[in-house]
Amino acid sequence: MPRVHNIKKSLTPHISCVTNESDNLLDFLPDRLRAKLLPFQKDGIIFALKRNGRCMVADEMGLGKTIQAIGITYFYKEEWPLLIVVPSSLRYPWTEEIEKWIPELSPEEINVIQNKTDVRRMSTSKVTVLGYGLLTADAKTLIDALNNQNFKVVIVDESHYMKSRNATRSRILLPIVQKARRAILLTGTPALGRPEELFMQIEALFPQKFGRWTDYAKRYCNAHIRYFGKRPQWDCRGASNLNELHQLLSDIMIRRLKTEVLTQLPPKVRQRIPFDLPSAAAKELNTSFEEWEKIMRTPNSGAMETVMGLITRMFKQTAIAKAGAVKDYIKMMLQNDSLKFLVFAHHLSMLQACTEAVIENKTRYIRIDGSVSSSERIHLVNQFQKDPDTRVAILSIQAAGQGLTFTAASHVVFAELYWDPGHIKQAEDRAHRIGQCSSVNIHYLIANGTLDTLMWGMLNRKAQVTGSTLNGRKEKIQAEEGDKEKWDFLQFAEAWTPNDSSEELRKEALFTHFEKEKQHDIRSFFVPQPKKRQLMTSCDESKRFREENTVVSSDPTKTAARDIIDYESDVEPETKRLKLAASEDHCSPSEETPSQSKQIRTPLVESVQEAKAQLTTPAFPVEGWQCSLCTYINNSELPYCEMCETPQGSAVMQIDSLNHIQDKNEKDDSQKDTSKKVQTISDCEKQALAQSEPGQLADSKEETPKIEKEDGLTSQPGNEQWKSSDTLPVYDTLMFCASRNTDRIHIYTKDGKQMSCNFIPLDIKLDLWEDLPASFQLKQYRSLILRFVREWSSLTAMKQRIIRKSGQLFCSPILALEEITKQQTKQNCTKRYITKEDVAVASMDKVKNVGGHVRLITKESRPRDPFTKKLLEDGACVPFLNPYTVQADLTVKPSTSKGYLQAVDNEGNPLCLRCQQPTCQTKQACKANSWDSRFCSLKCQEEFWIRSNNSYLRAKVFETEHGVCQLCNVNAQELFLRLRDAPKSQRKNLLYATWTSKLPLEQLNEMIRNPGEGHFWQVDHIKPVYGGGGQCSLDNLQTLCTVCHKERTARQAKERSQVRRQSLASKHGSDITRFLVKK
């Protein structure tokens, strides 16, 4: 192989970041980014720059490759646009890092590709973030756009995703990376187990540098002919000449280990825990081993497919056989209340067994497997990192073993092994990375007499190969063997059986009518029952329960929430919110929906109007409170008025809180005094008034220390020194823009000029100002930012999402929301969803008005009518129909069509199904698949699916509200997950003392038999469909738990019934109540 032998190794120049020369080389970086870099990270950036921006950064996991790549590409920002290719679950963390370290980029300049047709903003964005999952053979529109864009700078994160020469994503990415002028490949495991996995990455950076594939395979992969049965096969899975390969790689790859450059990081301690399995648990596995030995004794006795199928079956049987012992081990670890740890597994059966162990121990946990969406994974990671009550993370080795940070954990348990050391080390370093403050203990559970012992030996052999190739020395997974006597209890573990849905449930596992009659809602013990009391909603009861418990609690900042974990306790709350959520005011309007706010504002404002008259009333004893509606003095323990049954929390005000409140009717004459007088109102009243009259509060320019203190956003005394600064001009007003993809808020001047800084509102609430320059410690700026954070926090998550997606610049988020709402088209539709028939009618009407024709598009782009079709340039056949005759066909068979009827204008441009505007130019339409040209933009696509597809609608609402009821704040999704993952025999106990006890018997038993999300929470229309709220956007939707949804539906049904009766009565006579109305 002459090309390989003639390679001249370029010695890596010795670079020390202590010298002034290296510091001068990094002067181009933003000050904050340069100050954050560690010395070895500066070395990595300079290494790449000296190779003209084409290299591989292969530092060990957890050493900060992301920030190095950002620094490298920033040097070449004049050559952007920049393409960043990452695993799909890391799109948003990468976007967060880009916005954090390059604040000069505006939100509009960063484009996160959402689907295979989302290419409209690619040509106008400076940074494009793309997930590997979209690089498939059918993504023709996306592939064409990537090739046409000609990205000059490319980052490929976790570049070992390109290890296979035959994978579609490798073939798509290879020409894009080769064509780019600068290309940075990032991976902590360039080769997961074999040298063959390096070839595609090297070929992407330097084509033909190591020769052709056959030359490389023969030289470094020990390629040879091998027979599987009678079939010869070219085997490239070996390794040879590894020292030479290591020397050649050092010219294009920089790799540092944590033991070399991060000596202050606490150590990683591995421990191997072998144990014996009970004979009953390993019965099936022993049978498979006998079959395996029979095949191995007979040469050429089985085909490759048979052998691999047997190994896969043994792998799964090993998981089931050791699941009982793994459960006992997890329970043993949970006995230490101070431990937070990760559990990694591969098979769903093992993940299920681990989850059951945590549920049986009544511990809060998170679980990430392949079914969890990318956005939800980030939410779960934040929960584990920040919530001290979430002690266990149950993770899939493949789904959560790369790119995520779990430094809050001090222990890692491997319930199963995997086939290569790369995945194992990646999983280990989720906890052992920069930011870890304690040593990480890693436990490998090895079941003797199973596939584990064989896999452990295989992992060490592969580790020697990868260590020699990447690090220049032989390595193995160093793990001390644990004390056998200490783990003897594992061999006595009970055999575990999968939670099979087809298993027949015993009668004891289901609710019966007798038990249902005995059930009591736990909240009934805290609420006195008068003789005549109307039925109250679950929202009112739960909210009152939280408020009462908040008063009694020693920590007034914590919300007493309902707990679904300790379900056997008679006095436990029903759900436990995240710590972050608990830090907010317990009566914050951000948790209220528009409909709820509307119900609460009216009596509250009325009570303010009556306050003036009550000021002259003398103070009452402490044990009583006065109703503001009927003035009756009630016992302090009653949560509602004994006379008029008005709830104490909504329309009643304590006498001692009614100081200096003016009549609402005088507000118009003295608007300047309103903001000062509102300060004396209680928190709930102040926030409700802020929602009812946002304009006044937004226009108020006086921000007194008292309001700041009430919101928990006080200025530090030491900050008074920042009264003047020459580094930044002082503006009396700031503009803001919310990022579309992260929680960050970008700051602009009042003229709309970007100030190259951004922040996270939650950080400001926690008094963390490190993301902002020191100049923003000025008192004027602090006041403006604090005021923004207060207003922003008062909005619900759904309202914040509306502002983010708008991309607008604004001063006040409340006023911005009002402006966006005004601009939206007001529609009054009593139909729930858009149907294909609605689309067909709209398309035909468009064609009749402006000309053109209609066509039937399907996902397969197959012709539906052989008589009316047109052959496009790329050979795809799409039927073109006559708009005057197709309507009759649709009325005969309205739901048999698998596609949509789309209008095409006279120029041949297909029109958007949502807005009837051209989706693309004619030349592009010929190249694109007809199915990809349904919509003109991602916005129209989302709006269309939200209005026509229930599953898509639920998914989008879930992304924002995470399955938390917006009326009673119950985390219904968490209860669903616990019930789904629990053994069927224990599901009844889980449901027994929760908010679901109000549901009918059959519904409860269905939850036990076959739990689904729809049994626990629903997406409800705030403005009901019958009232004109159908086919709405997300701002008219909210999450409701099943109980609240049922009660709200019943209330709405009663209202509709009354309206119908009144309408019917008005046809035959006049309503007598009209004579009683005062004119």
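Note that Cβ sites are derived from N, Cα and C of the backbone, with glycine treated the same way.
No substitution from the list is modelled in this structure, which keeps its original residues.
According to Swiss-Prot, the feature domain 'Helicase ATP-binding' maps to 46-208. Across the domain 'Helicase ATP-binding' (46-208), mean pLDDT in this model comes to 93.
As annotated by Swiss-Prot, ATP binding site applies to Asp59, Glu60, Met61, Gly62, Leu63, Gly64, Lys65, Thr66. Using a 10 Å Cβ-Cβ cutoff, Glu60 (ATP binding site) registers 22 neighbours.
Under mutagenesis, Swiss-Prot gives Lys65 to Arg with this note: Abolishes ATPase activity. Abolishes endonuclease activity; when associated with A-1021. Using a 10 Å Cβ-Cβ cutoff, Lys65 (mutagenesis position) registers 23 neighbours.
According to Swiss-Prot, the experimentally introduced change Lys163 to Asp is described as follows: Loss of DNA-dependent ATPase activity. Around the Cβ of Lys163 (mutagenesis position), a 10 Å sphere holds 22 further Cβ atoms from the protein chains shown.
Taken from Swiss-Prot, the feature domain 'Helicase C-terminal' covers 325-481, and the record attributes it to sequence analysis.
Among the mutagenesis results in Swiss-Prot, Ile522 to Ala has the note: Abolishes interaction with PCNA; when associated with A-519; 525-A-A-526 and A-1075. The residue drawn here is the original one.
Under its mutagenesis entries, Swiss-Prot includes Phe525 to Ala with the note: Abolishes interaction with PCNA; when associated with A-519.
Here the residue is the original one, while Swiss-Prot reports the published mutagenesis Thr631 to Ala with the comment Impaired interaction with 'Lys-63'-linked polyubiquitin.
For the mutagenesis of Tyr632 to Ala, Swiss-Prot gives this note: Abolishes interaction with 'Lys-63'-linked polyubiquitin. The structure shown keeps the original residue.
Listed in Swiss-Prot as a mutagenesis experiment, Asn634 to Ala is described as follows: Abolishes interaction with 'Lys-63'-linked polyubiquitin.
Swiss-Prot lists 1011-1051 with the feature domain 'HNH'. With DSSP classes pooled into helix, strand and coil, the tally for the domain 'HNH' (1011-1051) is 19 helix, 11 strand, 11 coil.
In sequence order, Gly1029, Gly1030, Cys1032, Asn1036, Leu1037 are the residues of the chain that are 6 or more apart from His1021 (mutagenesis position) and have a CB within less than 8 Å of its CB. In Swiss-Prot, a published mutagenesis experiment is listed as His1021 to Ala, annotated Does not affect endonuclease. Abolishes endonuclease activity; when associated with R-65.
Where Swiss-Prot documents Phe1075 to Ala as a mutagenesis experiment, the accompanying text is: Abolishes interaction with PCNA; when associated with A-519; A-522 and 525-A-A-526.
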What is the separation, in Å, between the Cα atoms of Met61 (ATP binding site) and Asn634 (mutagenesis position)? 64
Mind giving me a neighbour count for Gly62 (ATP binding site)? Other Cβ atoms within 10 Å of its Cβ, every protein chain shown. 23
Could you say whether, by DSSP, Met61 (ATP binding site) belongs to a helix, a strand or a coil region? coil
All chains considered, the count of other Cβ atoms within 10 Å of the Cβ of Gly64 (ATP binding site) is 19
What is the total of other Cβ atoms whose distance to the Cβ of Met61 (ATP binding site) is within 10 Å? 21
Give me the Cα-Cα distance between Gly62 (ATP binding site) and Asn634 (mutagenesis position), rounded to a whole Å. 61
Compare the Cα of Asp59 (ATP binding site) against each of the mutagenesis positions Lys65, Lys163, Asn634 and report the nearest. Lys65
If I take the alpha carbons of Thr66 (ATP binding site) and Lys163 (mutagenesis position), what is the distance between them in whole Å? 20
Surrounding the recorded ATP site, with Cβ no more than 8 Å from the Cβ centroid of Asp59, Glu60, Met61, Gly62, Leu63, Gly64, Lys65, Thr66 and those residues left out, we find Gly188, Arg433, Ile434
Rounded Cα-Cα span from Glu60 (ATP binding site) to Lys163 (mutagenesis position), Å: 18
Gly64 (ATP binding site) and Asn634 (mutagenesis position), Cα-Cα, nearest whole angstrom: 62
